[in-house]
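Heads up, the thing below is written out as structure tokens.
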Amino acid sequence: MNQNEHPFAFPETKLPLTSNQNWQLSTQRQRTEKKSITNFTYQEFDYENISRDTLERCLTTIIKHHPIFGAKLSDDFYLHFPSKTHIETFAVNDLSNALKQDIDKQLADTRSAVTKSRSQAIISIMFSILPKNIIRLHVRFNSVVVDNPSVTLFFEQLTQLLSGSPLSFLNQEQTISAYNHKVNNELLSVDLESARWNEYILTLPSSANLPTICEPEKLDETDITRRCITLSQRKWQQLVTVSKKHNVTPEITLASIFSTVLSLWGHQKYLMMRFDITKINDYTGIIGQFTEPLLVGMSGFEQSFLSLVKNNQKKFEEAYHYDVKVPVFQCVNKLSNISDSHRYPANITFSSELLNTNHSKKAVWGCRQSANTWLSLHAVIEQEQLVLQWDSQDAIFPKDMIKDMLHSYTDLLDLLSQKDVNWAQPLPTLLPKHQESIRNKINQQGDLELTKELLHQRFFKNVESTPNALAIIHGQESLDYITLASYAKSCAGALTEAGVKSGDRVAVTMNKGIGQIVAVLGILYAGAIYVPVSLDQPQERRESIYQGAGINVILINESDSKNSPSNDLFFFLDWQTAIKSEPMRSPQDVAPSQPAYIIYTSGSTGTPKGVVISHQGALNTCIAINRRYQIGKNDRVLALSALHFDLSVYDIFGLLSAGGTIVLVSELERRDPIAWCQAIEEHNVTMWNSVPALFDMLLTYATCFNSIAPSKLRLTMLSGDWIGLDLPQRYRNYRVDGQFIAMGGATEASIWSNVFDVEKVPMEWRSIPYGYPLPRQQYRVVDDLGRDCPDWVAGELWIGGDGIALGYFDDELKTQAQFLHIDGHAWYRTGDMGCYWPDGTLEFLGRRDKQVKVGGYRIELGEIEVALNNIPGVQRAVAIAVGNKDKTLAAFIVMDSEQAPIVTAPLDAEEVQLLLNKQLPNYMVPKRIIFLETFPLTANGKVDHKALTRMTNREKKTSQSINKPIITASEDRVAKIWNDVLGPTELYKSSDFFLSGGDAYNAIEVVKRCHKAGYLIKLSMLYRYSTIEAFAIIMDRCRLAPQEEAEL
């Protein structure tokens, strides 16, 4: 390799890097310990009819002219300038006689080698000799040392030398050394603890929270993709003219279009953007790194582009002229320690070379890579046209996402550069057209006509055609269609005698059984509205619902002792008496659009809210499912869901409308897989419909006890919570041809609104997707500003169509807040988060508010907090849901100062739970109670919920706070079984199986061991009596009376 000596003597042997260079280099090294990534700018230019010798001579002249090219970047964060440096002879690849496909491959290989190189050389140059006397020049600059304007200067000076003009002499006083020392001295004067500096940092929003598919640190190597937008000279001048008319710079106009696009894909109104600003007025003609990054909080959405761009101009000027210099290196370090939202600060950049720059020559190819930049936009003028260079690390993002962002940017840029455009008009939608088209198509699928029938009508039609078919099986009892209809008509007659009129609300408060189905059919036949109110909640809460719903008559079971009235406001009618009444001869005439039922769900203010669903809304869902899966007279469903849980609506009316059979279990058997398996096998159940946790329990039990029950199920429908990725295969291990269906929706949208037939589960899936809307239902994914989110962007799921509830009963304010009417379409805001995949598939991403799903029940944490705060002595309480797959509730309590448990312990966890049981259903009472002196707070002064979650994994004063030792032989027997299953752990009388680490799998193993020891324990008993003390008593009773369910 021939070498030429570099004659330029630099005045210093080494030079400290600037803060910006330190940041770039340190970030690069953080990501290059095991990865292939460096900071560089790479350009390719073609030169025609110029000899190679001439080109080499001119390049050598430029390199000798600029001392930076003689430097070496070392590991000590200094630039070293050897006394004698050398210029390597440029590599040459002769392709002058190669075929086109070979040339294309060689050029691609060259680019790949150059861009993936980990060389720290300041400049690397090679030639490709192409046919037709063309030389392709490949130049790679180390961008830690050479900035974008310097790259431009390099090629301008090459053009100057090739034209025969000499280079100007460098100013020996304005050098790189002078610049670096000046910047570093300025940094020394910055007080990083000053209030003004911290004020600036803390007011910055996060960078655009773009969807990603991996963390940058996990990339094996980085490929940079450059995409370019070109705006004609005419349109560019129009954009400049309009910008100046509104007193904004063209740079801020281009950056504001960028922030608008980033805002949509980042699901945020405000975002941080890094402007790479080069201050070179005093350093003209010098190649080096003069970039001073500036972090600016940009607006991404306003009512018009004019208000947005003017706002951003103001924000930029405030940041630029801020009275305290804000070094980016220190900014980034501080931001990354504030919160997770700043985990990757300053990773999106905007830069420009629009002033006094017009590249006479256009680059053939190029790209720019920085370890701390995921996406950059660089604006330049080439041959009088605006060229916008988008450089992105595509491997970080979902496929084609950056391309879609580029198209939206192009569309908005084209619109704003039109002649006579009005920037004060509302911003147009930027959702890519192809995405909009796919969503419109899937939201209009299906040919299902809106039903004009009532929810119960098809059942009574089936009575006429198949009167002797089995309608219900419950243990040894069964009812055929005609008998069930007879009971329902008599019940309707009894309700009429009790004064119930069409449109009245009638409560159903009884345990699971035949009576529930008789009751709801009878209520609907009488033209009334059924309101299921669970017995598994305090009487005070039940009566609050009765009063709120305007209920006078309550259908009960004669054996339910909990239904003793506390006053004479309500008339209690047991269904066994009701079916002995004179039957109602013909059904009450009701419009299909009128309410069929009201289901009360948890309310954030502490008061449950009643969801009002119409006949046609609910029946439309039932018909859609029945048609899709060909549900018919030979189908039987195991009905596990409680009546106040809307899966029961399909269990009852879906099957009875199709002529099928409902197989019931008792209230105590609803959590007992032994009973489920027996019912499935004995009664040939073909369908399963439940929350995922119950089906998981069925499969686990079947595997442990060698049951064939899952193989009987031709159709499994799961909804109401996350579905484990392993469930489809575990099910198909029993039945290869079984249909596994994932569903979702909201009580406010008639049972379900979406469906997905799960065939295979790809490795890359994070969860089972929601799928697609059911016929006559629609979905939108919407951000906080009401914009439809692009593919992969998380937003709130809105449901539209014929299943939408009529609102919340007697609560106009809540109805208006959740049910929106836009352009003639009704939408329900679910509070669930989701995103679209490019093919139109919906993915569920969890809740956005304080509402959670626990055991399939939708729970407002706010309602639990209201109940906790009602307890005397509680200063403040916070409830959270803990866990991913199997969530449990935990509550944190700060007592009034004079009643803090640390001092006087006036309350313990068990007392809190007893008090909550008087206000809330059992499933809403937290299993874990933790007392605190104060709540942990975030930097913004809010309760730190993540810190609370971490506390649940540490030993605190919890529901096991009173650790009474195990003393009886029975308790010791239980403790040994638990230790065998859970592993060695310290157990006490009050130790809770599930809080001690137990789950559904462990619970089944406990039951299995109990059976081997001669105790006929049911799984439901462990769920019901989950402490050592309670379970020991139950075990003893089961030993004495194995055929009976013992009661404490």
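Any Cβ shown, glycine's included, is placed from N, Cα and C.
Note that this is a predicted model, so its numbers are computed, not measured.
Looking at Swiss-Prot, the entry for mutagenesis of VAL151 to Asp says: Does not produce anguibactin, impairs ability to grow under iron-limited conditions and decreases virulence. DSSP gives VAL151 (mutagenesis position) a helix state.
Here HIS267 (mutagenesis position) comes close to ASN209, ASP783, ASP784, CYS789, VAL793, ALA794, GLY795: these same-chain residues lie at least six apart in sequence, with C-beta atoms under 8 angstroms from its C-beta. For the mutagenesis of HIS267 to Gln, Swiss-Prot gives this note: Decreases anguibactin production, decreases ability to grow under iron-limited conditions and decreases virulence. The structure shown keeps the original residue.
In three-state terms derived from DSSP, HIS267 (mutagenesis position) belongs to neither a helical nor a strand segment and is classed as coil. Annotation of the published mutagenesis HIS267 to Leu in Swiss-Prot: Does not produce anguibactin, impairs ability to grow under iron-limited conditions and decreases virulence; the original residue is retained in the structure shown.
HIS267 to Asn appears in Swiss-Prot as a published mutagenesis result, with the remark: Increases anguibactin production. Does not affect ability to grow under iron-limited conditions. No change in virulence.
There are 11 other CB atoms within 10 A of the CB of GLN303 (mutagenesis position), with all protein chains counted. DSSP assigns GLN303 (mutagenesis position) to coil, not to a helix or a strand. While the structure shown retains the original residue, Swiss-Prot records the mutagenesis experiment GLN303 to Pro with this note: Does not produce anguibactin, impairs ability to grow under iron-limited conditions and decreases virulence.
Averaged over the domain 'Carrier' (965-1039), the predicted model has a pLDDT of 85. Feature annotation from Swiss-Prot assigns domain 'Carrier' to 965-1039; the stated evidence is sequence analysis.
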For GLN303 (mutagenesis position) and VAL151 (mutagenesis position), determine the Cα separation and express it in whole Å. 39
Tell me which residues of the chain lie with their Cβ under 8 angstroms from that of VAL151 (mutagenesis position), as long as they are six or more apart in sequence? THR41, GLN43, PHE141
Provide the three-state DSSP residue tally for the domain 'Carrier' (965-1039): helix first, then strand, then coil. 45 helix, 2 strand, 28 coil
